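Note sheet for the following structure.
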Amino acid sequence: MQTTQSSCPGSPPDTEDGWEPILCRGEINFGGSGKKRGKFVKVPSSVAPSVLFELLLTEWHLPAPNLVVSLVGEERPLAMKSWLRDVLRKGLVKAAQSTGAWILTSALHVGLARHVGQAVRDHSLASTSTKIRVVAIGMASLDRILHRQLLDGVHQKEDTPIHYPADEGNIQGPLCPLDSNLSHFILVESGALGSGNDGLTELQLSLEKHISQQRTGYGGTSCIQIPVLCLLVNGDPNTLERISRAVEQAAPWLILAGSGGIADVLAALVSQPHLLVPQVAEKQFREKFPSECFSWEAIVHWTELLQNIAAHPHLLTVYDFEQEGSEDLDTVILKALVKACKSHSQEAQDYLDELKLAVAWDRVDIAKSEIFNGDVEWKSCDLEEVMTDALVSNKPDFVRLFVDSGADMAEFLTYGRLQQLYHSVSPKSLLFELLQRKHEEGRLTLAGLGAQQARELPIGLPAFSLHEVSRVLKDFLHDACRGFYQDGRRMEERGPPKRPAGQKWLPDLSRKSEDPWRDLFLWAVLQNRYEMATYFWAMGREGVAAALAACKIIKEMSHLEKEAEVARTMREAKYEQLALDLFSECYGNSEDRAFALLVRRNHSWSRTTCLHLATEADAKAFFAHDGVQAFLTKIWWGDMATGTPILRLLGAFTCPALIYTNLISFSEDAPQRMDLEDLQEPDSLDMEKSFLCSRGGQLEKLTEAPRAPGDLGPQAAFLLTRWRKFWGAPVTVFLGNVVMYFAFLFLFTYVLLVDFRPPPQGPSGSEVTLYFWVFTLVLEEIRQGFFTDEDTHLVKKFTLYVEDNWNKCDMVAIFLFIVGVTCRMVPSVFEAGRTVLAIDFMVFTLRLIHIFAIHKQLGPKIIIVERMMKDVFFFLFFLSVWLVAYGVTTQALLHPHDGRLEWIFRRVLYRPYLQIFGQIPLDEIDEARVNCSLHPLLLESSASCPNLYANWLVILLLVTFLLVTNVLLMNLLIAMFSYTFQVVQGNADMFWKFQRYHLIVEYHGRPALAPPFILLSHLSLVLKQVFRKEAQHKRQHLERDLPDPLDQKIITWETVQKENFLSTMEKRRRDSEGEVLRKTAHRVDLIAKYIGGLREQEKRIKCLESQANYCMLLLSSMTDTLAPGGTYSSSQNCGCRSQPASARDREYLESGLPPSDT
């Protein structure tokens, strides 16, 4: 049995704990089979509420409340209606669970509190989490508790819990047992006020007032005052005193109409203050309490209390669950709190706490209808705190609402606030782990600078800065996030000073973000918040690039978190689909602008193009789009007409003079040069088209000054232009490399088979030519590896070069060629050189497979072969297990005494492998066919005689081995190959288009001439670099900088297309079946509310009719009295009509109904 700490009023007054001198506390064990236990504290009615609240939080370790619901109702046995029982058992407990609320109720097992205790018990039994629990605190006066003597003796047994008998149904007069379903009890002792109930009420009011002045950080980074709501269910007339005093303390009340008792009295009279007279109140009390007899003095006193309560209509919310039961109780509670905060000032600050509460409860519908209904003018600065809460707690609907209501993200998002958002990352998330890793790396770097700096490092939880965020993004996006979250002044300087080791160039945290929507989008993507990220994507610019960047981030994070790889892959597909759909919208509107969108450098993503981002993200579906393929086809053919027959190209190869004939069709010449003033204002469609359709060097030629007339004649310009157009097209470069590579393989074959002479006769002339040819291949590989991108470090260039599998193949082929040539020059290892070169020829020949990628049918087969090789690699693990198991066993059975290593290797690995294909050595297994020798001289070169002792076991193992390998494992391999083929072949078109892009990009960047003539192209590149001439005209086909006016025009056009796409998506969502059903249900709710309003209007109209009828009756009586000749008649009828008239008058005053005419 668990012990407890108890203290009583005998302790010294200077105890450290604030409540020690005045509080007695302990534990209660309730009898019965449930083994329930609760904590209690005995307090005087004069105890400070702060001490009691501190005890609840500090000693009892209750979670700080986000809401306090004080339940007020009947403390006598009562019959509970079914709907009211559901409201208490389901609605109240659900609201407390979802909002983290405390329920203050009576501690006695009687009346309303009994049903609340049963609801708490049912929830505790059904809940599977210890973190989600309902906190119900029972408060009662000690004078009303049954078996009080057990509690009075708590100070005598400090270390043992009190055993309370399980007689919950035993009610002896005013005494009632404690409710065993509750876990915490506050028992109030009678004080100087005399009555225990008066002391209890005083303590309840003071505790509620104190809690309402405390603050909590629920739902975000800000603090709000803890809202306290009193819920009135049923109740007796004495409850009016508590309600009146509570509303004077500005405590909001929710009154459940239809629950009976004083709640129905308030529901009937509080909305009609003109009827709050003693006669009408007496009528209501008699109807609601028919078995009670009240004095006129009590009725008058209660009427005064009703008038005081009705004077605070903004604190009273009447709700009838029978007629308006479509809303949950937490919704009604939030509406009551919002209503209580409304004032005549209409200042936004008066609604902030309720708005924060709506954010914490995720009730955007209430925020729209009750707070953002047009009555309050919200400024952007008013919404900054709640915007932070909505972002941290992942409430995209609220973020959208705040932006629509006037929040300015450009003013809101400073670098300091962005850093604060990254500080709020969940410690269990992958992003937190990555940021912590980068933070630790930075601490180690700083610690290595010196002991003094190491002592200055912060201690405690890591406070991530934007430097760590930029490093994480750098790992995911590489060059696409270059310069993110760094000092802008440093980035703008030309040739900045070298940064000291460990020093961070961070932006000023008070500066506003340069692109707030992009930064918030990245923050949401890194936390895998798709809905939030989608909204930021919709609000930002450069949508295609942003979606592809998110696709890349999700792909990288899925590799780091294998458990959530499937979910992240689905998110990745969604982002890729966003980019694909938006580009489809753009391509359908304008092809030229869509092509420019693919190759323009995006300023928000470090001047990276959409094609580069798609390549990094491995977005195969994006490359398979018709618009992207049309652009690639345009790049592939260059300035030649698409669809030119290959034979004509080969004819131009053999006879270059055919280039200047009409054999091959070329595009029209570039437009005439224009003035710089015209280029700065590309407003006309013709000017824009000339920009978008211009290619590479032509764009620069548009801006060049006119040449001197004698520089080049028109004929020479025509010849030079045609020559460049033909030899500069990627298709020509590809065909040239294919033809020359076949020539290289033919020369290699000739040298190996015919003209490969040993020294000193060799090498021959053809072999020297082969050496020179390979030398030009080496130069081209060096150019591809180290001279492709000037803005990248050499190490990274080499890393990117090695990542390509075909480049690895080239490196192996060149390495083997160098080794083979070196060996063949030495006579002693000439044959070894021949062997290496023969193997190298096989590697060079396999390099031809790369050429097939351009073919639509053969291209996907390359991927199939590559994936099948991976399948074979894993299959070999299974096969090797059986090979080794069977080989070692048979070797031990047949040749136990043969220790020759070469023979052991043959029999353990080689022979079982051959047996898979049917080569079974019967001469070793069958005794009649054994052919061996036992002579020691012959044993060295021949097989040893097998041991036939376990011949039957060897045969059995052979049968088992063949069954498993030939039937089971081979069929497994075939099934794996079949699955791989189906997966790739099912998406063959997408895989081929993705391969086609890589091939086009590769040959687009290659020099025009093929090896060995490529040496001329390399010399030309070197000369252009020496004389500082632009040697990268072709790069502008895939990466282009547009003039600022045209660039802004493209950005605006893309934004418009994104809005069109989003409107189309929204229309599809509205037309979906689920949305139609939701709208129908919403309309039904509106109709129900409207009908409920009609009922209220009907009641008011009846009331007005009754008043009008009564006025007409009085006027008629006055007319009859004052009319001539009516005195006698009136006096004659005075005795018989005066009393009935008075009765009718009182009946009207009580019920509001007109008197009968009969």
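Each residue, glycine too, has its Cβ placed from N, Cα and C.
The 10 Å shell around the Cβ of Asp350 (Ca(2+) 1 binding site) contains 14 further Cβ atoms across the protein chains shown. In the three-state DSSP classification, Asp350 (Ca(2+) 1 binding site) falls within a helix. Feature annotation from Swiss-Prot assigns Ca(2+) 1 binding site to Cys341, Asp350, Asp353, Glu354.
Per Swiss-Prot, Ca(2+) 2 binding site is recorded for Glu781, Gln784, Asn807, Asp810, Glu1002, and the stated evidence type is similarity to another entry. On its own chain, Glu1002 (Ca(2+) 2 binding site) has no residue at least 6 apart in sequence with a Cβ closer than 8 Å to its own Cβ.
Experimental mutagenesis is annotated in Swiss-Prot for Ser129 to Asp, with the remark: Increases of the Ca(2+)-evoked TRPM5 current in both positive and negative voltages; mimicking the PKC-dependent phosphorylated form of TRPM5.
Here the residue is the original one, but Swiss-Prot notes a mutagenesis experiment at this spot, Ser129 to Glu: Does not change the Ca(2+)-evoked current of TRPM5.
For the mutagenesis of Ser129 to Ala, Swiss-Prot gives this note: Abolishes the Gq-dependent modulation of TRPM5. The structure shown keeps the original residue.
For the mutagenesis result Glu831 to Gln, the note given in Swiss-Prot is Reduces sensitivity to block by extracellular acidification. Sensitivity to block by low extracellular pH is nearly abolished; when associated with N-935. Glu831 (mutagenesis position) counts 12 other C-beta atoms within 10 Å of its own C-beta, drawing on all protein chains shown. According to DSSP, Glu831 (mutagenesis position) is assigned to a helical segment.
There are 7 other CB atoms within 10 A of the CB of His897 (mutagenesis position), with all protein chains counted. His897 (mutagenesis position) falls within neither a helix nor a strand when secondary structure is assigned with DSSP, and so counts as coil. One entry in Swiss-Prot concerns the mutagenesis experiment His897 to Asn. Its note says: Shows normal sensitivity to acid block and significant recovery from acid-enhanced inactivation.
His935 to Asn appears in Swiss-Prot as a published mutagenesis result, with the remark: Reduces sensitivity to block by extracellular acidification. Sensitivity to block by low extracellular pH is nearly abolished; when associated with Q-831.
Cβ contacts within 10 Å of Gln784 (Ca(2+) 2 binding site), excluding its own Cβ and spanning all protein chains shown: 18. Over all protein chains present, the Cβ of Asp353 (Ca(2+) 1 binding site) has 19 other Cβ atoms lying within 10 Å. Cβ contacts within 10 Å of Glu354 (Ca(2+) 1 binding site), excluding its own Cβ and spanning all protein chains shown: 24.
Minimal Cβ crowding within 10 Å, among the binding-site residues Glu781, Asp810, is found at Glu781.
Reported as a whole number, the C-alpha separation between Glu831 (mutagenesis position) and Asp810 (Ca(2+) 2 binding site) equals 24 Å. Taking the mean position of the Cβ atoms of Cys341, Asp350, Asp353, Glu354 as the Ca(2+) 1 site, the remaining residues of that chain whose Cβ falls within 8 Å of it are Leu337, Val338, Ala340, Tyr351, Leu352, Leu355. In sequence order, Glu781, Gln784, Gly785, Tyr801 are the residues near Asn807 (Ca(2+) 2 binding site), counting only same-chain partners six or more apart with C-beta under 8 A. Proximity of Cys341 (Ca(2+) 1 binding site) to non-local residues of its own chain (separation of 6 or more, Cβ distance below 8 Å) is seen for Asp350, Tyr351, Asp353, Glu354, given in sequence order. For the recorded Ca(2+) 2 site, residues Glu781, Gln784, Asn807, Asp810, Glu1002 set the reference point as the centre of their Cβ atoms, and the other residues of that chain within 8 Å of it by Cβ are Glu780, Gly785, Tyr801, Asp804, Trp806.
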